[in-house]
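Visitor: One structure, as structure tokens, below. Some questions next.
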Amino acid sequence: MSATKPRLRSTQWFGTNDKNGFMYRSWMKNQGIPDHEFDGRPIIGICNTWSELTPCNAHFRKLAEHVKRGISEAGGFPVEFPVFSNGESNLRPSAMLTRNLASMDVEEAIRGNPIDAVVLLAGCDKTTPALLMGAASCDVPAIVVSGGPMLNGKLEGKNIGSGTAVWQLHEALKAGEIDVHHFLSAEAGMSRSAGTCNTMGTASTMACMAEALGVALPHNAAIPAVDSRRYVLAHMSGIRIVEMALEGLVLSKILTRAAFENAIRANAAIGGSTNAVIHLKAIAGRIGVPLELEDWMRIGRDTPTIVDLMPSGRFPMEEFYYAGGLPAVLRRLGEGGLLPNPDALTVNGKSLWDNVREAPNYDEEVIRPLDRPLIADGGIRILRGNLAPRGAVLKPSAASPELLKHRGRAVVFENLDHYKATINDEALDIDASSVMVLKNCGPRGYPGMAEVGNMGLPPKLLRQGVKDMVRISDARMSGTAYGTVVLHVAPEAAAGGPLAAVRNGDWIELDCEAGTLHLDITDDELHRRLSDVDPTAAPGVAGQLGKGGYARLYIDHVLQADEGCDLDFLVGTRGAEVPSHSH
């Protein structure tokens, strides 16, 4: 703890005996708060994304109670407040559309209220980046408490994974391998408790990223949602955030360039979601840390994927916790000289390496040795070329090795509705060597960059035993999904990107090793085609231009995938200077 305590923001509400202090205290006292609670102790916000519409976060009211116990025990004053809960499971057209809106909610709630530090209760995919983005814009002391994954999914005595099983079973249904009854019987078995997806999807990936970044306590990522140790971690986080408030340990001291480099390496080791590329860029943008797509190649390249979890591997998240969780992975990386910045500071005041140097590994089938990885080179690939001049991403650990270098004929879907209307057509001119191309599903074009990039294959090819094809889009893909899928093509079609120029029958070349994605037409032909494209005609854009509202604001200001899909006016740190009095 520093020798001089920082001045707490909350004293500018409750620390005076004038009219303003009287009013602020009086209003709070209608909740039964006694005088001694206003003695200058740190006021700790608990930013809660609980909602019955976000089943991943359905247990957060109980989680918040355990955080409060820790805060009170440490001498703090807990105040819980709600923010927009942008859950992936129900929210249309995409939770990505409202990630930035949720971050604005968080930022303004922190800055405008008597909050000295904040605990971020995050669970479903976009809640973690949204909360971190908002808190980073204020640069206050903050700690992430993730909700944790669901219990293992079960079907007919076997483990099944959230999301992953949906894609697998639906493909089997379309191929005629199972009937509808068998397909629907998996619903309850896949989701057996509160919590996030029990695979290494985006929610678990971002929980791991929070831990690797140092903004969460060790083991935050993997403890199952309904395990009592999840509530112990919440309690201990409540204790620690009070200490952080008194120490002045703000996010900018933790979310450094070194921390982001550690997170990129960790993402490769766990086989994490491609969505982390967008979210880490957005968080870095809010805290003022430069982070580029090339960093993913430089740091992630040649990193073995050593965690054998669905969708890349065999096991669900519950087994990951029992094996040792992320600390065991980080220790293994560190001992192999693969942890870029072991001295990076974390929320408990220790270095990342100090937190993990003694971490045990209880199951080397789940967390493998470096010399026996699941994938020898598992880092997310960044692709560039005339089809993606500002980049695209591909996840090798979820792809088919034989398709990572491929040349095929394009089968083009102008938008998601076009895909849905034609994919089941037995007359569709497509074969296993074709490259499926989906346009107008990016940040502006959808809008909100939905998770539709892992297009299901045509039933006629599934019946032939085809399991994977090269797919290219400006969309995203669920972290629970798999396949040789090129995502986040930038610029997107609805921003006038080259993807808009692709036509049926064009030849496309993918070379993952070389990092290239090439449309085999001349530059002159590409320019000629693009001159005929009207980006405002994309269905997602055209459908919103006359309506106004948040979606219109988003379309007008959203950045491209390589820039993190933040709104242009939100990038940067605005601090937590106390605003003027409200009366």
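Cβ coordinates come from backbone N, Cα and C, glycine included.
Keep in mind the model shows the original residues, not the substituted ones.
Pulled the feature table from Swiss-Prot, pasting it below:
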| type | residues | note |
| --- | --- | --- |
| MUTAGEN | CYS47 to Ala | 2-fold reduction in activity and still binds a 4Fe-4S cluster |
| MUTAGEN | CYS56 to Ala | Loss of activity but seems to be able to bind a Fe-S cluster |
| BINDING | CYS56, CYS124, CYS197 | [4Fe-4S] cluster binding site |
| MUTAGEN | CYS124 to Ala | Loss of activity and no 4Fe-4S cluster binding |
| MUTAGEN | CYS197 to Ala | Loss of activity and no 4Fe-4S cluster binding |
| MUTAGEN | CYS441 to Ala | Increase in activity and still binds a 4Fe-4S cluster |
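Can you tell me where each of these features sits in this structure?
Guide: In the three-state DSSP scheme, CYS47 (mutagenesis position) is classed as strand.
The Cβ of CYS56 (mutagenesis position) lies under 8 Å from the Cβ of GLY87, GLU88, SER89, GLY123, CYS124, GLY147, ALA194, GLY195, THR196, CYS197, ALA203, each of these being in the same chain and 6 or more residues away along the sequence.
According to its DSSP assignment, CYS124 (mutagenesis position) is coil.
A simple way to gauge crowding: the CB of CYS197 (mutagenesis position) has 31 other CB atoms within 10 angstroms, across all the protein chains here.
Listed in sequence order, ASN415, LEU416, MET449, ALA450, VAL452, GLY453, SER473, ASP474, ALA475, GLU492, GLY540 are the same-chain residues six or more apart from CYS441 (mutagenesis position) with CB atoms under 8 A from its CB.
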Visitor: Other residues with Cβ within 8 Å of the Cβ centroid of CYS56, CYS124, CYS197 at the [4Fe-4S] cluster site?
Guide: THR54, PRO55, ASN57, GLY87, GLU88, SER89, GLY123, ASP125, GLY147, SER162, GLY195, THR196, GLY201, ALA203
Visitor: Across all the protein chains here, work out how many other Cβ atoms are within 10 Å of the Cβ of CYS47 (mutagenesis position).
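Guide: A 10 Å sphere around the Cβ of CYS47 (mutagenesis position) contains 27 other Cβ atoms.
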